[in-house]
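I have placed the structure first, in the form of structure tokens, so that the comments after it can refer back to it.
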Amino acid sequence: MMFTDWHEAAIGKTHNRMNFDCGDADLNQFLQRHARQNHEKGTTKTYVALDNSDVTRIHGFYSVSPASLIYAQVPGAISKGLGRYDVPVFRLGRLAVDKSMQGQGLGAQLLLSAGKRCIQAALQVGGVALLIDAKNKQVCDWYKGFGAVPLNDQPLSLLLSFKTLYAALSASGRL
């Protein structure tokens, strides 16, 4: 089942961050204490999935920022054809879904939304992939299900190429 009764917005003061609970204290704390401030300062941008009938209720969120990787860290499938210098990417710093919404496909939708946002930015400033730091093997395997590949030297850090994301966005009619 795919949950579709939501819309995305930049995090703001009117959004009820205190009632969000994804089951992970660190992610909850980031949303409650740091996400909006970081967004306003420009260090990391956070976007929230809001309930269409209650625009203060946060169902999920993701945070992104620009980053780069040393060429040697990047798997060959992504580095092929690139110059041998730092590889421009976007870091998916956090992605979480409220416990009440887990298992309804919102996490996948947020991943695609983050990918689309970063692809659009990359058209202006460059970038080839989404860099993901998985918290554990289970989360790592979830991202691998979308085509993410581990970095050469860090098995819980993955790259999801914009080529793969673009294909998924096209297939889902989200471009």
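Cβ atoms here come from the backbone N, Cα and C positions, even for glycine.
At each noted site, the model still has the original residue.
The active site feature in Swiss-Prot is assigned to Tyr143. The local packing around Tyr143 (mutagenesis position), expressed as other Cβ atoms within 10 Å of its Cβ over all shown chains, amounts to 22.
Gly103 (acetyl-CoA binding site) is surrounded by 10 other CB atoms, counting those within 10 A of its CB over all protein chains shown. The annotation acetyl-CoA binding site is assigned in Swiss-Prot to Leu95, Val97, Gly103, Gly105, Gly107, Ala108, Asp133, Gln138, Asp141, Trp142, Gly145, Phe146.
Note on Arg33 (mutagenesis position): other Cβ atoms within 10 Å of its Cβ, all shown chains, come to 11. Listed in Swiss-Prot is the mutagenesis experiment Arg33 to Ala or Glu, annotated as follows: Decreased autorepression by TacA3-TacT3; when associated with 'A-37' in TacA3.
Spatially close to Lys80 (mutagenesis position) yet at least six residues away along the chain is no residue at all, judged by Cβ distances under 8 angstroms. For the mutagenesis result Lys80 to Glu, the note given in Swiss-Prot is 54% toxicity in E.coli. Loss of tRNA-binding; when associated with F-143.
Record note (Swiss-Prot) on the mutagenesis of Arg84 to Glu: 6% toxicity in E.coli. Loss of tRNA-binding; when associated with F-143. If you take the C-beta of Arg84 (mutagenesis position) and look for same-chain residues 6 or more apart in sequence within under 8 angstroms, you find Tyr71. Reduced to three states, the DSSP call for Arg84 (mutagenesis position) is coil.
Long-range Cβ contacts of Arg94 (mutagenesis position) within its own chain (separation 6+, distance under 8 Å): Leu27, Phe30, Thr46, Phe61, Tyr62, Ser63. When secondary structure is read from DSSP and collapsed to three states, Arg94 (mutagenesis position) falls in the strand class. According to Swiss-Prot, the mutagenesis experiment Arg94 to Glu carries the following note: Loss of toxicity.
Tyr143 to Phe appears in Swiss-Prot as a mutagenesis experiment; the accompanying note says: Loss of toxicity. Reduced tRNA-binding. Loss of tRNA-binding; when associated with E-80 or E-84.
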So among the binding-site residues Asp133, Asp141, who's got the most Cβ atoms within 10 Å?
Asp133
Across all chains shown, how many C-beta atoms besides its own are within 10 angstroms of the C-beta of Gly107 (acetyl-CoA binding site)?
19
